[in-house]
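Trainee: Summarising the annotation, Swiss-Prot assigns ATP binding site to G217, G218, G219, G220, A221, G222, K223, T224 and lists a curator's inference as the type of evidence. Here the residue is the original one, while Swiss-Prot reports the published mutagenesis K223 to A with the comment 4-gene operon no longer protects against phage.
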Amino acid sequence: MTPTVPELEFAQATAFESNVPPLFPGRAGPDDGADRLRLRLAVRGWARPLDLIAASNSPDDVMAILGALAAEVETAVQTRPNQWYLSLAARKRELARRDDAQLRAAASASVPGDDDDPVLHAMRIALADAEPTLSALGTDVLAALGNACDWLGERWRHAVGAQRIAGELASRALDADLRRMTRDPMVGRSHRDTLARLIGFATAATQTPLSVAYVYGGGGAGKTTLLSFLQRDLSQRAEPVPVVRIDFDEPAIDPTRMVTLNIALVEQLARSVPAVCDRASDMLPALRDTALVQHDAGLSRGGPRKRIKSSRPESMLKAESVASQAASDEGSILYRLLAPDVVAGPILIVFDTAELVLAQSDHVASSLVSWLGFLHNEAGARDLRLVIAGRDPPDDPDLGHAANSLLSRLKDTGARIETPIGLPELDPAEAQQLLRNCGVDDPTAAAEAAAAVPGNPLLLRITADALLQGEAELRESVRRAHRDSRIDADSARNYLLRRVVAHVRDPIARPYVLAATYSPVVTAKLLEEVVIPAVDRSEREPGPGIPANKKAATAKAKRVFDALASTYWLTRQTLRSETVPFNREIRAFALKLLAATPEGALLERDVRQSAAIHHLRRRSADDRALALYHLAVLGHPYTVPRDLASVQTVLRDVIEELPADLRNRLAPPVGSVAPGVARGVARSSIDDMSDSDWQRYLEGDERSKRAGEGAQMVKADRAREALDLYLARPTRPPGLPPTFVIQAQADLGEWDEGIADIDAILEREADDWLARKSIGPEALSRIYWITRLALQAYGRLSTPHAMLLRNASETATGPGLSTLPALIAVAETMSGEPIMAGRMRSQALKTDAAGRTLLCPIHGHLPETIELFDAGIAVVQSDWRQRMIQLAPARLIRANEAHLRDLQSRLDALHAKPIAQVNQLFNKMRTGIAVEPTTMAGLNSAVLLLRGLTPEFYRPLREALLALCENGVASPMMRHAVDPLFERMSIRPAEMEPATFYRRLSNNPNAWCTAFIVYADRCRLLPGLCESLARYADSPKSRRIASSFLAWDKALCRGTSSDWGQPAKTRK
């Protein structure tokens, strides 16, 4: 915050108090004084500016000095009156322009308050020659030292860097947290027995690479405390067991992006494993760069009602390329990190509150299993122990599907699965012990509370707080409730706020969470017409958030609904995007606590009466069942529908809340839950889902922007699994599959399987696309994939297909202008006929498709100048710059001489380095190079500058290689095709050394076949590989894919080839 005028006036009035000697001798004016004040602030934290201004300045000069810096500082009038803190940008500028002597002089000047300034202390350490001893520094100074490392940048002089400092801070925070959580002895015989079992699980000898234990209990059951005791015990052993805790409640953790899990793994192991700590300073920046690239490519997790970004066509190629390279890049970074010679003994990994992510999608469970496989195959882990802390019992037929799905997948990989362990409530004696540990010394009060309050450890701790910390009147109210064997209202409210409401991230939605639980399932309409008005009526004064009109009310209800839908701890995902069911156990406990509050009874009656009216006005079977439920609970007359089966289905989770006579009528068990409002993915399977639910699950829901399981699988490079899932139960007529199936076919190189009939798709859907004013993203994606499949499979387009693209190129806006040109350019070069409209062509010349567009000889007029990015021009060969000098226009070489020399130097430096560095370099290359197409001397010059990469073939060619190796063992045919390319890679990363490559291939064939294809493309060697495959491969599929690539390359190179040939410079 900028200093106020009164602060400046105060500074002027008291300026004479300052007696600081000047840094440099001589009388200084206001400008010099401001400069000196800025320097002194740059090496300090919060400081009084008056203490830092020389006493020789006049009041007018002081006022001018303070005014000159007013915009560069932060203030906190309430908490730090008359103190300033130099802003980050101003601080970095000031530190950068000063030499070390000036900074030391500014830091050595002593003024009041300096002894307590952690920033000044840290800056003195940073500027000193002596290496700091981190363990000897206070936590506040250590944190400031981490900031100083960032502020000084390349001028940081010590071997101990930001990563070591951050690791020390994290270790201290963890130690403090463990001390807090384990301060009192563990209470509860079952809890102690479970701890003993988990310690034995984590330390016992085993021959199994992966062992799994599942611990479950409701909110507040003590799982976090149990895990803290476990981690403390393992860390204090003579041979400590390192623990990696993956907390799915952390926003940075995305289980579908392996890199986020790997970052957490390295960060935590660096604190306890010296060998990992030594490598962390290199690994973590590389992993974070990889994470940033994946995020920019749209590979972040999408919520249940949020379309996954990379399903939009404009980011598909980027996302596809980045996702394909992720496993090999991260394998390159973390290679053998967890091998027995690095980490001796077992490693314990904890998945905390697994339901937070498992409930989102079956795809998440598969991603987590894949990550554990990666740790074994690439990181070299040979003894992993996994503890999964969950909420729901895996054997519960209604709630346990998510946990059971993960455990089943783990078992299929050969993991040893321990018997799941449940944490029960504490019995009254144990509850009394917990209350005594919390400070409730009165045995009568402890006994009364233990008898009245459920044995949930968190609720008991909250009760202890109420008994100890409240006013006398509150304490007496609590005691009175306990004597009456009731839960006291204060503890009930606090638990609900801390364990239920707090889980909902959106603050706008939180006031309505508890009222919504009176219905077992909510819709946006129910929230709008029932829940939100009931809560707002219960407030004494209308809040500012109450909508003023129908449109605002609908928008608010939708926001609350989305917040509930994304709170997986509290609700279950449903295939019907318009409904959200609550978790049965959590809802039942919440209602029990709400009943203990006086306001709960009033709110319940209001909500239930309004909900009954809401459902009676509707005619569906679900509404009739829910109206019956609310009327029965209120004690009002009700009529039981004749169709008892539908009522049993909807009310299955709430049958215990009904009056005895109605409960008896509905008591017959339901063999399976039909698709109703309370039915979610967690209780569904291929066999028992309705056709509509299965289609929503597989394809998603465009109206609610919910991504389908199939699209998520293909996006994550699991095309085979997605295709098999669809073929097990198709959702559309033969020949007309959803888009993700077409993409899966294209990726797998299975182009003639009779699954997608492109002519039938065009006949059925093209007229509808062309009739629209603009083509939406989903239609555009479909057009893209049928075009790509047609060009790869057949090398041509039918007349209706070409006409569709011609019309689309004339009307496309937004993403279409950047998505289709790369494919249309291929189609034009193959057919010799113009397709792309001038408007799209002009736009394409500003995108990554510019090179292909210019290679097409059909369009006569060439622009005077276009700008190409260096990442698209550069070829990873040691003679690339030499060929550029020989073939590229002389003016281009002169204008970019220094950059080309630097770029070749950086390419040469990749030799023998991890392959991850190749992609990291190219991901950062975004320098524009101006090209004059009319000056290109012939076809060789054009191909060198414009050909670029062919990411459309990375996955199909990967499949072509996989067909030539079994269980990671390359066949002689594969070696015959691949080995010559190693010799022609004049810059060869470590993993492209033949012996290393084949060893890595045996551990992870998918990842390293992909890595080979991508790197060969960067070296312009794919044509040679495909020539060999097309001629000699014994797999028809491999020959077909290779021939298709050669046809593309020949068309784009106007009858020639883009193959680099034998480099002029080779390296051994």
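Glycine is treated like the rest: Cβ placed from N, Cα and C.
I'm curious about the neighbourhood of these features; can you describe it?
Mentor: DSSP gives T224 (ATP binding site) a helix state.
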Trainee: I want the residues beyond G217, G218, G219, G220, A221, G222, K223, T224 whose C-beta is within 8 angstroms of the mean position of the ATP site's C-beta atoms, in chain order.
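Mentor: Neighbours found: R391, L423, N456, P457, L458.
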Trainee: Round to a whole number and give the Cα-to-Cα distance in Å for the pair G217 (ATP binding site) and K223 (mutagenesis position).
Mentor: 7
Trainee: Helix, strand or coil: which one is G218 (ATP binding site) in, per DSSP?
Mentor: coil
Trainee: When you measure from the Cβ of G218 (ATP binding site), which residues in the chain that are at least 6 apart have a Cβ under 8 Å away?
Mentor: R391, N456, E585, I586, F589
Trainee: So for G220 (ATP binding site), how many other CB atoms are inside 10 Å of its CB?
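Mentor: I count 21 other Cβ atoms within 10 Å of it.
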